[in-house]
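Chemist: For reference, Swiss-Prot lists these features for the protein:
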type    : residues                                                                                       : note
MUTAGEN : TRP102 to Thr                                                                                  : Removes the steric hindrance that normally precludes geranylgeranyl diphosphate binding. Reduces farnesyltransferase activity and confers geranylgeranyltransferase activity
MUTAGEN : ASP200 to Asn                                                                                  : Reduced catalytic efficiency
BINDING : HIS248, GLY249, GLY250, TYR251, ARG291, CYS292, ASN293, LYS294, TYR300, SER301, PHE302, TRP303 : (2E,6E)-farnesyl diphosphate binding site
MUTAGEN : GLY249 to Val                                                                                  : Reduced catalytic efficiency
BINDING : ASP297, CYS299, HIS362                                                                         : Zn(2+) binding site
MUTAGEN : GLY349 to Ser                                                                                  : Reduced catalytic efficiency
Amino acid sequence: MASPSSFTYYCPPSSSPVWSEPLYSLRPEHARERLQDDSVETVTSIEQAKVEEKIQEVFSSYKFNHLVPRLVLQREKHFHYLKRGLRQLTDAYECLDASRPWLCYWILHSLELLDEPIPQIVATDVCQFLELCQSPEGGFGGGPGQYPHLAPTYAAVNALCIIGTEEAYDIINREKLLQYLYSLKQPDGSFLMHVGGEVDVRSAYCAASVASLTNIITPDLFEGTAEWIARCQNWEGGIGGVPGMEAHGGYTFCGLAALVILKRERSLNLKSLLQWVTSRQMRFEGGFQGRCNKLVDGCYSFWQAGLLPLLHRALHAQGDPALSMSHWMFHQQALQEYILMCCQCPAGGLLDKPGKSRDFYHTCYCLSGLSIAQHFGSGAMLHDVVLGVPENALQPTHPVYNIGPDKVIQATTYFLQKPVPGFEELKDETSAEPATD
């Protein structure tokens, strides 16, 4: 995990001030931010115009129905939606049979952001289920008896760290997990997602995340990884899945977060990356797109906005005098407005954009992005601003791991008390060698 500095990620819960300014998206001049296609229609411009029209309807309806606009996060409805999902899912989720640890993580993290306690019986049931997903070869599969894969391994470790009990921590077979990571490591520093699978930046991040949380990083496990990730940064400034590919929000987050863990952020052109990610916030909608010329999507409220705390800290460490000491480098108010007005399902749960269905994935990442937009800095530089009613305030999330900062500290403290698997044996063997003249 990255070493602490004067600018840290930990934002303790506080009495957050409430935004008193008029809503950004309800200003009379806001319509000027809509797409101007210069009378040259394309497939993408037509789709963008359709989305903007739907969002304009939401903005107009809100303005018409609220004489004094006060945005409200429907906490109770979201809580009940999440609570039901932990116990029972409809057959619509059959397609996610290989993503069951993800469902645990998405729901548990959403609950911790809402500051909803996880009952002990539920925590125990989740632990027992995830133990069934752990492979004898190391790592976790998408369900009991499935092949291990780095994506559900990341989700399972995060879920267990959110639960944060000794019972949860001890489910993770650290020795086998380290062996599994070595089996995926490639000569160029990259990692396979699973044995015989594809290589991309996600796997490097998932490996770095679980290894750093559980204290199994060895001197050579990530040899060459930072250099490989740096080759994935392209001319746009963002990061693609592999070298030479188009920059994408999800891959960019994974790449930068992995480098933060490895303390190699300076391997990237940070100013170019900053320009790319800030250009992904949509002028009219207020949310983020994942790639250039794509539509807004609520999940990028985290994948893109979550990059800004990482960049802020990296640039702060370089002594950049232009950095704000009270706000991230994106329009925090506009993002909060998009999530609260456009991404909440009336029945509970959050979604991609108006017209889309709710799901646990978007619920998790919309709430994560909302938390990022509410909380800035820590200590003397703590500056929290919550849009709408005070009850909208969420718990902070760690932008590297996307679980509570306190859960990161708790997990790393626990696992740092244990030796890195194999390291002590190697040290003992070395010390047992006879001295030479």
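Every residue gets a Cβ built from N, Cα and C, even glycine.
Burial and contacts for the listed features, if you can.
Modeler: Other C-beta atoms found within 10 angstroms of the C-beta of TRP102 (mutagenesis position) number 21, with every protein chain shown included.
Residue density at ASP200 (mutagenesis position): 22 other Cβ atoms are found within 10 A of its Cβ, drawing on all protein chains shown.
For HIS248 ((2E,6E)-farnesyl diphosphate binding site), the same-chain residues that are 6 or more apart in sequence and have a Cβ closer than 8 Å to its Cβ are GLY238, ILE239, GLY240, GLY241, GLY290, ARG291. Secondary structure at HIS248 ((2E,6E)-farnesyl diphosphate binding site), as computed by DSSP, is coil.
Taking all protein chains in view, 26 other C-beta atoms sit within 10 angstroms of the C-beta of GLY249 (mutagenesis position).
In sequence order, GLY298, CYS299, CYS343, GLY349, LEU350, LEU351, ASP352, LYS356 are the residues near HIS362 (Zn(2+) binding site), counting only same-chain partners six or more apart with C-beta under 8 A.
Reduced to three states, the DSSP call for GLY349 (mutagenesis position) is coil.
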Chemist: Sort HIS362 (Zn(2+) binding site) into helix, strand or coil using the DSSP assignment.
Modeler: helix
Chemist: Taking 8 Å from the centroid of the Cβ atoms of ASP297, CYS299, HIS362 as the cut-off, which other residues in that chain fall inside it around the Zn(2+) site?
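Modeler: Counting only non-site residues, the set is GLY298, TYR300, SER301, CYS343, LEU351, ASP352, LYS353, TYR361, TYR365, CYS366.
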Chemist: Would you please pick out, from the recorded positions GLY250, GLY349, the one with the fewest other Cβ atoms within 10 Å of its Cβ?
Modeler: GLY250
Chemist: In the three-state scheme derived from DSSP, which category covers ASP297 (Zn(2+) binding site)?
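Modeler: DSSP assigns ASP297 (Zn(2+) binding site) to coil.
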Chemist: For TYR300 ((2E,6E)-farnesyl diphosphate binding site), identify the closest of the mutagenesis positions TRP102, ASP200, GLY249, judging by Cα separation.
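Modeler: Closest recorded candidate to TYR300 ((2E,6E)-farnesyl diphosphate binding site) by Cα: GLY249.
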Chemist: In terms of DSSP three-state secondary structure, what is the assignment for ASP200 (mutagenesis position)?
Modeler: coil
Chemist: For each of the binding-site residues (TYR300, PHE302), count the other CB atoms lying within 10 A of its CB, then report the residue with the highest count.
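Modeler: That would be TYR300, with the most Cβ atoms nearby.
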